[in-house]
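**Q** I'd like to ask some things about the structure below.
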Amino acid sequence: MSKIKTHSTGSKRTVPFYKLPPPVPLPPLPPPDPTRYFSTEKYIALSKDEKFKFDDYDVNDETLKKVVLNEIGKCPDIWSSRSQAAIMEHYPIVATETYRRTGLLLSIKSLKQIYKCGKDNLRNRLRVAIVSKRLTPAQVEAYMWRWEFYGFIRYYRDYTQRWEADLLKDLDVVLGLEARRASKNMEKVDSGELMEPMEPMDSTMDEMCVEEEPYEETGSNWSDPAPEPSQSKSQSPEAKYPQAYLLPEADEVYNPDDFYQEEHESASNAMYRIAFSQQYGGGGSPAVQKPVTFSAQPAPAPVREAPSPVVENVSSSSFTPKPPAMINNFGEEMNQITYQAIRIAREQPERLKLLRKALFDVVLAFDQKEYADVGDLYRDLAQKNS
């Protein structure tokens, strides 16, 4: 596997791809209106007034979402700190600045809803790019620019760097397990225990691709826009993009179309993708990775530089490398959980959505807090869903 996120600039210094200038200018957003003014003190007072009604949040207003994400990006304490006091202190600033730009005065609940949906979609797409598509860092960045909201929440990747590094570590473990399975199967074939080679199992990889449960929005669309009517369905991708930046389509472990409309791109997203190859490719864009194949030889130990430090108030014990044996045992236990979940889903299909949400909520809760016991976890989940 390749290094996670650095780009050589011709000197010893490297810059993460996500911190390079955008390949093309971002779409313009409404500027602040000097005739609109709303003090944060007044906003805080209204927030405490139960009778005051804030403006409704239109889940289909994409410009509003982008403005909110853009304003949150100007308040690092919201996205780089786990201090709830610091976070809540800055939301009134985001609300009043959003009002100056859109004329809409949103509640803190609506602002947090927009922010959570943006973060969840960002992580989902990163997981698809890193784990399912197994792209290089440059290809991950090009892939992310296909999403029209990426430029307005790109800053959050400062916070996801450790998480992205952990994804790659887990991927290395899975690839090593698959290679060892293939090696053992070949040994059994050679000894006559098996009549023909068995293909590597992909179940462990599938488990790694569980999507985060987004904040539910009726009618909301955070997906890539649908294709323009003039675009021919028979047009080949090669006619639109440089060959070096065509994303792999065959032999994918995970199909992102189950969650997003990724197979189509608007003209603006195509422009982002082409411009990225021209600006960041340096005349020789990294080649698209071929689907991973395995020989009978054990996989070599992966070598990767440690991720660069990020501003994050998290105990270092959270990122202590786990012994391989412990991870292997956990993987086997997850196989059993997956089997039982699928069995229940088949027996009770009408409760599939509820089952999926429950599983996501439990797993993703550990991204938000370091739990000492199961009781705390269940209390938080009960409060969240009450």
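Heads up, the Cβ atoms here are built off N, Cα and C, so glycines get one too.
In case it helps, Swiss-Prot gives these features for our protein:
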- LEU20 to Pro: In n111; multivulva phenotype in a lin-15B n2245, lin-52 n771, lin-9 n112, lin-35 n745 or lin-37 n758 mutant background. Increased lin-3 mRNA levels in a lin-35 n745 mutant background as compared to wild-type (MUTAGEN)
- VAL68 to Met: In n2741; temperature-sensitive multivulva phenotype in a lin-15B n2245 or lin-52 n771 mutant background (MUTAGEN)
- GLU148 to Lys: In n2376; temperature-sensitive multivulva phenotype in a lin-15B n2245 or lin-52 n771 mutant background (MUTAGEN)
- ARG154 to Cys: In n2378; multivulva phenotype in a lin-15B n2245, lin-52 n771 or lin-36 n766 mutant background (MUTAGEN)
- GLU164 to Lys: In n2403; temperature-sensitive multivulva phenotype in a lin-15B n2245 or lin-52 n771 mutant background (MUTAGEN)
**Q** If you draw a 10 Å sphere around the Cβ of VAL68 (mutagenesis position), how many other Cβ atoms fall inside it, taking every protein chain shown into account?
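**A** Other Cβ atoms found within 10 Å: 29.
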**Q** Measuring Cα to Cα, how far is LEU20 (mutagenesis position) from GLU164 (mutagenesis position) in Å?
**A** 18
**Q** Check the Cα-Cα distances from ARG154 (mutagenesis position) to the mutagenesis positions VAL68, GLU148, GLU164 and tell me which is shortest.
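**A** Closest recorded candidate to ARG154 (mutagenesis position) by Cα: GLU148.
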**Q** Within 10 Å of the Cβ of GLU148 (mutagenesis position), how many other Cβ atoms are there?
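**A** By my count, 19.
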**Q** Would you mind reading off the Cα separation of VAL68 (mutagenesis position) from GLU164 (mutagenesis position), to the nearest angstrom?
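**A** With distance taken Cα to Cα, GLU164 (mutagenesis position) is 25 Å from VAL68 (mutagenesis position).
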